[in-house]
Amino acid sequence: MASRIAKDVTELIGNTPLVYLNNVAEGCVGRVAAKLEMMEPCSSVKDRIGFSMISDAEKKGLIKPGESVLIEPTSGNTGVGLAFTAAAKGYKLIITMPASMSTERRIILLAFGVELVLTDPAKGMKGAIAKAEEILAKTPNGYMLQQFENPANPKIHYETTGPEIWKGTGGKIDGFVSGIGTGGTITGAGKYLKEQNANVKLYGVEPVESAILSGGKPGPHKIQGIGAGFIPSVLNVDLIDEVVQVSSDESIDMARQLALKEGLLVGISSGAAAAAAIKLAQRPENAGKLFVAIFPSFGERYLSTVLFDATRKEAEAMTFEA
(Lines of atoms letter the chains of each structure in order from A and count residues from 1; the text may use other names and numbers.)
(Lines give C-alpha, C1' and ligand atoms only; values in the text may rest on other atoms or scores of the structure.)
Protein backbone atom coordinates (compact mmCIF):
# COMPACT_ATOMS: atom_id res chain seq x y z
CA MET A 1 0.00 0.00 0.00
CA ALA A 2 1.45 3.38 -1.06
CA SER A 3 1.98 6.08 1.57
CA ARG A 4 -0.31 9.10 1.30
CA ILE A 5 1.73 11.30 3.63
CA ALA A 6 2.55 14.69 2.08
CA LYS A 7 6.22 15.60 1.69
CA ASP A 8 5.53 19.02 3.24
CA VAL A 9 2.66 21.46 3.72
CA THR A 10 2.87 22.77 0.14
CA GLU A 11 1.69 19.41 -1.19
CA LEU A 12 -1.64 19.99 0.57
CA ILE A 13 -2.56 22.96 -1.63
CA GLY A 14 -5.54 22.62 -3.98
CA ASN A 15 -8.30 20.07 -4.61
CA THR A 16 -10.77 22.06 -2.53
CA PRO A 17 -14.40 20.90 -2.49
CA LEU A 18 -17.48 22.29 -4.24
CA VAL A 19 -20.81 22.59 -2.41
CA TYR A 20 -24.27 23.76 -3.46
CA LEU A 21 -25.80 26.83 -1.80
CA ASN A 22 -29.33 25.93 -0.75
CA ASN A 23 -31.13 28.22 1.70
CA VAL A 24 -29.56 31.53 0.63
CA ALA A 25 -30.30 30.66 -3.02
CA GLU A 26 -33.98 29.92 -2.41
CA GLY A 27 -36.14 31.21 -5.26
CA CYS A 28 -33.28 31.15 -7.77
CA VAL A 29 -34.01 29.58 -11.17
CA GLY A 30 -30.34 28.68 -11.63
CA ARG A 31 -28.12 26.73 -9.23
CA VAL A 32 -25.15 28.12 -7.32
CA ALA A 33 -22.19 26.09 -6.08
CA ALA A 34 -19.26 27.43 -4.06
CA LYS A 35 -15.61 26.46 -4.46
CA LEU A 36 -14.41 26.40 -0.85
CA GLU A 37 -10.91 27.88 -0.91
CA MET A 38 -11.09 28.22 2.89
CA MET A 39 -10.20 24.51 2.88
CA GLU A 40 -6.63 25.32 1.76
CA PRO A 41 -3.80 24.69 4.30
CA CYS A 42 -3.82 28.36 5.36
CA SER A 43 -7.48 29.00 4.62
CA SER A 44 -7.45 31.05 1.42
CA VAL A 45 -7.23 30.89 -2.37
CA LYS A 46 -3.96 32.84 -2.10
CA ASP A 47 -2.19 29.71 -0.81
CA ARG A 48 -2.12 28.65 -4.46
CA ILE A 49 -0.35 31.74 -5.75
CA GLY A 50 1.99 32.07 -2.76
CA PHE A 51 3.37 28.64 -3.57
CA SER A 52 3.26 29.18 -7.33
CA MET A 53 5.17 32.48 -7.33
CA ILE A 54 7.93 31.20 -5.03
CA SER A 55 8.30 27.88 -6.91
CA ASP A 56 8.34 29.64 -10.28
CA ALA A 57 11.08 32.05 -9.15
CA GLU A 58 13.10 29.10 -7.78
CA LYS A 59 12.81 27.17 -11.06
CA LYS A 60 14.04 30.23 -12.95
CA GLY A 61 17.04 30.52 -10.61
CA LEU A 62 15.93 33.96 -9.41
CA ILE A 63 15.83 33.07 -5.69
CA LYS A 64 17.52 30.66 -3.28
CA PRO A 65 16.50 29.62 0.26
CA GLY A 66 18.73 31.11 2.94
CA GLU A 67 20.01 33.81 0.55
CA SER A 68 17.11 35.66 -1.03
CA VAL A 69 14.84 38.04 0.87
CA LEU A 70 11.30 37.92 -0.49
CA ILE A 71 9.28 41.14 -0.48
CA GLU A 72 5.59 41.59 -1.29
CA PRO A 73 2.82 44.18 -0.90
CA THR A 74 -0.46 42.46 0.02
CA SER A 75 -3.88 43.07 1.54
CA GLY A 76 -3.23 40.05 3.72
CA ASN A 77 -4.13 36.66 2.31
CA THR A 78 -1.37 36.57 -0.32
CA GLY A 79 1.01 37.43 2.50
CA VAL A 80 -0.20 34.40 4.46
CA GLY A 81 0.07 32.18 1.35
CA LEU A 82 3.64 33.36 0.85
CA ALA A 83 4.44 33.15 4.58
CA PHE A 84 3.76 29.45 5.12
CA THR A 85 5.52 28.51 1.86
CA ALA A 86 8.50 30.75 2.76
CA ALA A 87 8.65 29.16 6.24
CA ALA A 88 8.56 25.63 4.79
CA LYS A 89 11.23 26.45 2.21
CA GLY A 90 13.51 28.60 4.40
CA TYR A 91 13.09 32.16 3.09
CA LYS A 92 13.02 35.49 4.93
CA LEU A 93 9.86 37.39 3.95
CA ILE A 94 9.03 41.10 4.26
CA ILE A 95 5.37 42.06 3.78
CA THR A 96 3.94 45.56 3.32
CA MET A 97 0.22 45.87 4.07
CA PRO A 98 -2.31 48.69 4.51
CA ALA A 99 -2.97 49.25 8.23
CA SER A 100 -6.73 48.89 7.56
CA MET A 101 -6.46 45.11 7.14
CA SER A 102 -7.68 42.83 9.93
CA THR A 103 -5.67 42.29 13.13
CA GLU A 104 -5.86 38.52 12.53
CA ARG A 105 -3.81 38.94 9.37
CA ARG A 106 -1.11 40.81 11.27
CA ILE A 107 -0.96 38.11 13.97
CA ILE A 108 -0.83 35.24 11.46
CA LEU A 109 1.95 36.88 9.43
CA LEU A 110 4.00 37.55 12.56
CA ALA A 111 3.43 33.95 13.72
CA PHE A 112 5.07 32.73 10.49
CA GLY A 113 8.12 34.92 11.20
CA VAL A 114 7.30 37.59 8.64
CA GLU A 115 8.78 41.09 8.95
CA LEU A 116 5.59 43.16 8.65
CA VAL A 117 5.50 46.81 7.57
CA LEU A 118 2.14 48.62 7.79
CA THR A 119 1.30 51.43 5.36
CA ASP A 120 -1.11 54.38 5.30
CA PRO A 121 -4.64 52.96 4.83
CA ALA A 122 -5.70 56.08 2.91
CA LYS A 123 -3.20 55.16 0.19
CA GLY A 124 -4.66 51.64 -0.20
CA MET A 125 -2.73 48.99 -2.10
CA LYS A 126 -0.85 51.63 -4.10
CA GLY A 127 0.74 52.79 -0.83
CA ALA A 128 1.74 49.23 0.09
CA ILE A 129 3.27 48.71 -3.37
CA ALA A 130 5.26 51.97 -3.15
CA LYS A 131 6.62 50.96 0.29
CA ALA A 132 7.58 47.49 -0.98
CA GLU A 133 9.49 49.05 -3.89
CA GLU A 134 11.28 51.38 -1.47
CA ILE A 135 12.32 48.39 0.72
CA LEU A 136 13.39 46.39 -2.35
CA ALA A 137 15.73 49.20 -3.46
CA LYS A 138 17.70 49.00 -0.19
CA THR A 139 17.60 45.24 0.47
CA PRO A 140 20.56 43.11 -0.71
CA ASN A 141 19.33 39.91 -2.45
CA GLY A 142 15.79 41.29 -2.29
CA TYR A 143 13.21 39.89 -4.70
CA MET A 144 9.66 41.16 -5.17
CA LEU A 145 7.12 38.56 -6.27
CA GLN A 146 4.59 41.11 -7.60
CA GLN A 147 1.28 39.25 -7.48
CA PHE A 148 -0.43 41.96 -9.56
CA GLU A 149 2.02 41.43 -12.45
CA ASN A 150 3.41 37.90 -12.02
CA PRO A 151 2.29 35.39 -14.71
CA ALA A 152 2.80 32.58 -12.13
CA ASN A 153 -0.36 33.94 -10.45
CA PRO A 154 -2.91 33.15 -13.22
CA LYS A 155 -0.80 30.15 -14.30
CA ILE A 156 -1.53 28.17 -11.11
CA HIS A 157 -5.26 28.83 -11.52
CA TYR A 158 -5.08 27.68 -15.15
CA GLU A 159 -3.25 24.52 -14.07
CA THR A 160 -5.24 23.69 -10.91
CA THR A 161 -8.33 25.76 -10.04
CA GLY A 162 -9.87 25.65 -13.53
CA PRO A 163 -9.37 21.89 -14.03
CA GLU A 164 -10.68 21.19 -10.50
CA ILE A 165 -13.89 23.13 -11.23
CA TRP A 166 -14.34 21.47 -14.63
CA LYS A 167 -13.86 18.02 -13.15
CA GLY A 168 -15.90 18.76 -10.01
CA THR A 169 -18.93 19.88 -12.04
CA GLY A 170 -18.57 17.06 -14.56
CA GLY A 171 -18.13 19.75 -17.22
CA LYS A 172 -21.63 21.09 -16.50
CA ILE A 173 -20.62 24.60 -15.42
CA ASP A 174 -22.38 27.50 -17.20
CA GLY A 175 -20.97 30.50 -15.34
CA PHE A 176 -17.86 31.18 -13.24
CA VAL A 177 -18.13 33.95 -10.63
CA SER A 178 -15.01 35.43 -9.07
CA GLY A 179 -14.19 38.56 -7.12
CA ILE A 180 -11.35 40.52 -8.70
CA GLY A 181 -8.34 41.40 -6.58
CA THR A 182 -5.28 40.69 -8.71
CA GLY A 183 -7.50 39.07 -11.34
CA GLY A 184 -5.38 35.92 -11.29
CA THR A 185 -8.23 33.55 -10.42
CA ILE A 186 -10.68 34.68 -13.10
CA THR A 187 -7.93 35.00 -15.71
CA GLY A 188 -6.32 31.60 -15.13
CA ALA A 189 -9.31 29.44 -14.18
CA GLY A 190 -11.54 31.32 -16.62
CA LYS A 191 -9.19 30.76 -19.56
CA TYR A 192 -9.11 27.03 -18.82
CA LEU A 193 -12.90 26.79 -18.50
CA LYS A 194 -13.49 28.67 -21.77
CA GLU A 195 -11.02 26.36 -23.54
CA GLN A 196 -13.13 23.39 -22.43
CA ASN A 197 -16.41 25.06 -23.41
CA ALA A 198 -16.51 28.44 -25.16
CA ASN A 199 -20.06 28.98 -23.86
CA VAL A 200 -18.95 29.18 -20.21
CA LYS A 201 -19.50 32.78 -19.08
CA LEU A 202 -17.05 34.57 -16.78
CA TYR A 203 -18.42 37.05 -14.26
CA GLY A 204 -16.08 39.39 -12.40
CA VAL A 205 -17.24 40.85 -9.09
CA GLU A 206 -16.25 44.33 -7.92
CA PRO A 207 -17.42 46.71 -5.18
CA VAL A 208 -20.03 49.31 -6.15
CA GLU A 209 -17.92 51.80 -4.17
CA SER A 210 -14.81 51.18 -6.30
CA ALA A 211 -16.18 50.08 -9.67
CA ILE A 212 -13.04 50.55 -11.78
CA LEU A 213 -13.81 47.78 -14.28
CA SER A 214 -17.22 49.32 -14.89
CA GLY A 215 -15.63 52.70 -15.65
CA GLY A 216 -16.07 54.16 -12.15
CA LYS A 217 -13.58 55.81 -9.82
CA PRO A 218 -11.59 54.05 -7.08
CA GLY A 219 -13.01 54.52 -3.60
CA PRO A 220 -12.93 53.09 -0.08
CA HIS A 221 -14.96 49.93 0.57
CA LYS A 222 -15.12 47.09 3.10
CA ILE A 223 -14.64 44.03 0.89
CA GLN A 224 -11.08 43.05 1.84
CA GLY A 225 -9.17 41.38 -0.98
CA ILE A 226 -11.05 42.69 -4.03
CA GLY A 227 -11.42 46.11 -5.64
CA ALA A 228 -7.77 47.19 -5.47
CA GLY A 229 -8.55 50.55 -7.12
CA PHE A 230 -6.63 49.88 -10.33
CA ILE A 231 -6.66 47.33 -13.16
CA PRO A 232 -3.81 44.84 -12.53
CA SER A 233 -1.71 43.75 -15.52
CA VAL A 234 -2.33 40.09 -14.58
CA LEU A 235 -6.06 40.54 -15.30
CA ASN A 236 -7.19 39.69 -18.83
CA VAL A 237 -10.29 41.89 -19.08
CA ASP A 238 -11.10 40.52 -22.56
CA LEU A 239 -12.02 37.15 -21.02
CA ILE A 240 -14.72 38.65 -18.77
CA ASP A 241 -18.28 38.49 -20.10
CA GLU A 242 -19.83 40.70 -17.43
CA VAL A 243 -18.81 42.63 -14.33
CA VAL A 244 -21.30 42.37 -11.46
CA GLN A 245 -21.22 45.12 -8.86
CA VAL A 246 -22.05 44.43 -5.22
CA SER A 247 -21.97 46.83 -2.28
CA SER A 248 -19.98 46.36 0.91
CA ASP A 249 -23.21 46.11 2.91
CA GLU A 250 -24.66 43.45 0.58
CA SER A 251 -21.44 41.44 0.81
CA ILE A 252 -21.25 41.65 4.61
CA ASP A 253 -24.91 40.69 4.98
CA MET A 254 -24.51 37.71 2.63
CA ALA A 255 -21.36 36.52 4.46
CA ARG A 256 -23.37 36.56 7.71
CA GLN A 257 -26.26 34.69 6.06
CA LEU A 258 -23.88 32.02 4.74
CA ALA A 259 -22.85 31.22 8.32
CA LEU A 260 -26.40 31.23 9.67
CA LYS A 261 -28.16 29.44 6.80
CA GLU A 262 -25.50 27.30 5.09
CA GLY A 263 -23.06 26.58 7.93
CA LEU A 264 -20.27 28.25 5.94
CA LEU A 265 -18.09 30.67 7.92
CA VAL A 266 -16.55 32.82 5.21
CA GLY A 267 -14.93 36.20 4.63
CA ILE A 268 -16.54 39.30 3.14
CA SER A 269 -15.31 38.64 -0.41
CA SER A 270 -17.06 35.25 -0.31
CA GLY A 271 -20.23 37.14 0.58
CA ALA A 272 -19.63 39.35 -2.46
CA ALA A 273 -19.17 36.35 -4.76
CA ALA A 274 -22.29 34.64 -3.38
CA ALA A 275 -24.39 37.81 -3.71
CA ALA A 276 -23.27 38.21 -7.34
CA ALA A 277 -23.87 34.54 -8.19
CA ILE A 278 -27.36 34.65 -6.65
CA LYS A 279 -28.23 37.76 -8.70
CA LEU A 280 -27.22 35.85 -11.83
CA ALA A 281 -29.11 32.71 -10.80
CA GLN A 282 -32.27 34.80 -10.30
CA ARG A 283 -32.36 35.96 -13.93
CA PRO A 284 -35.09 34.16 -15.93
CA GLU A 285 -32.70 33.50 -18.85
CA ASN A 286 -30.43 31.54 -16.49
CA ALA A 287 -33.02 28.90 -15.53
CA GLY A 288 -31.35 25.52 -14.99
CA LYS A 289 -27.83 26.94 -15.34
CA LEU A 290 -25.02 26.17 -12.91
CA PHE A 291 -22.90 29.00 -11.52
CA VAL A 292 -19.71 28.30 -9.57
CA ALA A 293 -18.55 31.06 -7.21
CA ILE A 294 -15.10 31.20 -5.66
CA PHE A 295 -15.25 31.55 -1.86
CA PRO A 296 -11.72 32.89 -1.27
CA SER A 297 -11.25 32.66 2.49
CA PHE A 298 -12.34 31.45 5.93
CA GLY A 299 -14.38 33.73 8.20
CA GLU A 300 -12.16 33.26 11.24
CA ARG A 301 -9.65 35.66 9.65
CA TYR A 302 -12.23 38.46 9.91
CA LEU A 303 -13.31 38.27 13.57
CA SER A 304 -11.95 41.76 14.30
CA THR A 305 -13.64 43.35 11.26
CA VAL A 306 -17.02 44.94 10.61
CA LEU A 307 -18.28 41.48 9.54
CA PHE A 308 -18.43 40.31 13.16
CA ASP A 309 -18.88 43.65 14.97
CA ALA A 310 -22.19 42.81 16.64
CA THR A 311 -21.22 39.19 17.32
CA ARG A 312 -17.92 40.22 18.89
CA LYS A 313 -19.58 42.80 21.15
CA GLU A 314 -22.18 40.23 22.21
CA ALA A 315 -19.46 37.64 22.97
CA GLU A 316 -17.34 40.14 24.93
CA ALA A 317 -20.33 41.30 27.01
CA MET A 318 -21.32 37.79 28.08
CA THR A 319 -20.94 36.71 31.71
CA PHE A 320 -21.05 33.25 33.25
CA GLU A 321 -24.19 31.86 34.80
CA ALA A 322 -24.00 30.76 38.45
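Placement of Cβ uses the backbone N, Cα and C atoms for every residue, glycine included.
Looking at Swiss-Prot, you'll find the mutagenesis THR74 to Ala noted as follows: Strong reduction of cysteine synthase activity. Swiss-Prot lists SER75 to Ala, Asn or Thr among its mutagenesis entries, and the accompanying note reads: Strong reduction of cysteine synthase activity. Mutagenesis annotation in Swiss-Prot: ASN77 to Ala, described as Reduction of cysteine synthase activity; the structure shown retains the original residue. According to Swiss-Prot, the feature pyridoxal 5'-phosphate binding site maps to ASN77, GLY181, THR182, GLY183, GLY184, THR185, SER269, an assignment based on experimental evidence. One mutagenesis experiment catalogued in Swiss-Prot, HIS157 to Gln or Asn, is accompanied by this note: Slight reduction of cysteine synthase activity.
Annotated features taken from Swiss-Prot, shown on the structure.
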residue: THR74; record: mutagenesis position; Cβ neighbours (10 Å): 30
residue: SER75; record: mutagenesis position; Cβ neighbours (10 Å): 25
residue: ASN77; record: mutagenesis position; Cβ neighbours (10 Å): 30
residue: HIS157; record: mutagenesis position; Cβ neighbours (10 Å): 27
residue: GLY181; record: pyridoxal 5'-phosphate binding site; Cβ neighbours (10 Å): 29
residue: THR182; record: pyridoxal 5'-phosphate binding site; Cβ neighbours (10 Å): 27
residue: GLY183; record: pyridoxal 5'-phosphate binding site; Cβ neighbours (10 Å): 28
residue: GLY184; record: pyridoxal 5'-phosphate binding site; Cβ neighbours (10 Å): 33
residue: THR185; record: pyridoxal 5'-phosphate binding site; Cβ neighbours (10 Å): 30
residue: SER269; record: pyridoxal 5'-phosphate binding site; Cβ neighbours (10 Å): 31
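Checking the binding-site residues (GLY181, THR182, GLY184, SER269) against HIS157 (mutagenesis position) with a 10 Å Cα-Cα cut-off leaves GLY184. The CA atom of GLY183 (pyridoxal 5'-phosphate binding site) is located 14 Å away from the CA atom of THR74 (mutagenesis position). Per the record's binding annotation for pyridoxal 5'-phosphate, residues ASN77, GLY181, THR182, GLY183, GLY184, THR185, SER269 show a top Cα-Cα distance of 15 Å. In this structure, the C-alpha atom of THR74 (mutagenesis position) lies 10 angstrom from that of THR182 (pyridoxal 5'-phosphate binding site). In sequence order, the binding-site residues near SER75 (mutagenesis position) (Cα within 10 Å of its Cα) amount to none of GLY184, THR185, SER269. Put simply, ASN77 (mutagenesis position) is 14 Å from THR185 (pyridoxal 5'-phosphate binding site) when counted between their Cα atoms. Spacing of THR182 (pyridoxal 5'-phosphate binding site) relative to ASN77 (mutagenesis position) is 12 Å (Cα to Cα, whole number). Looking at SER269 (pyridoxal 5'-phosphate binding site) and ASN77 (mutagenesis position), their Cα atoms lie 12 Å from each other. Same-chain neighbours of the pyridoxal 5'-phosphate site beyond ASN77, GLY181, THR182, GLY183, GLY184, THR185, SER269, judged by a C-beta within 8 angstroms of the site's C-beta center, are, in sequence order, VAL45, LYS46, ILE49, THR78, GLN147, SER178, GLY179, ILE180, GLY225, ILE226, PRO296.
Distance between Cα atoms for ASN77 (mutagenesis position) and GLY181 (pyridoxal 5'-phosphate binding site): 11 Å, as a whole number.
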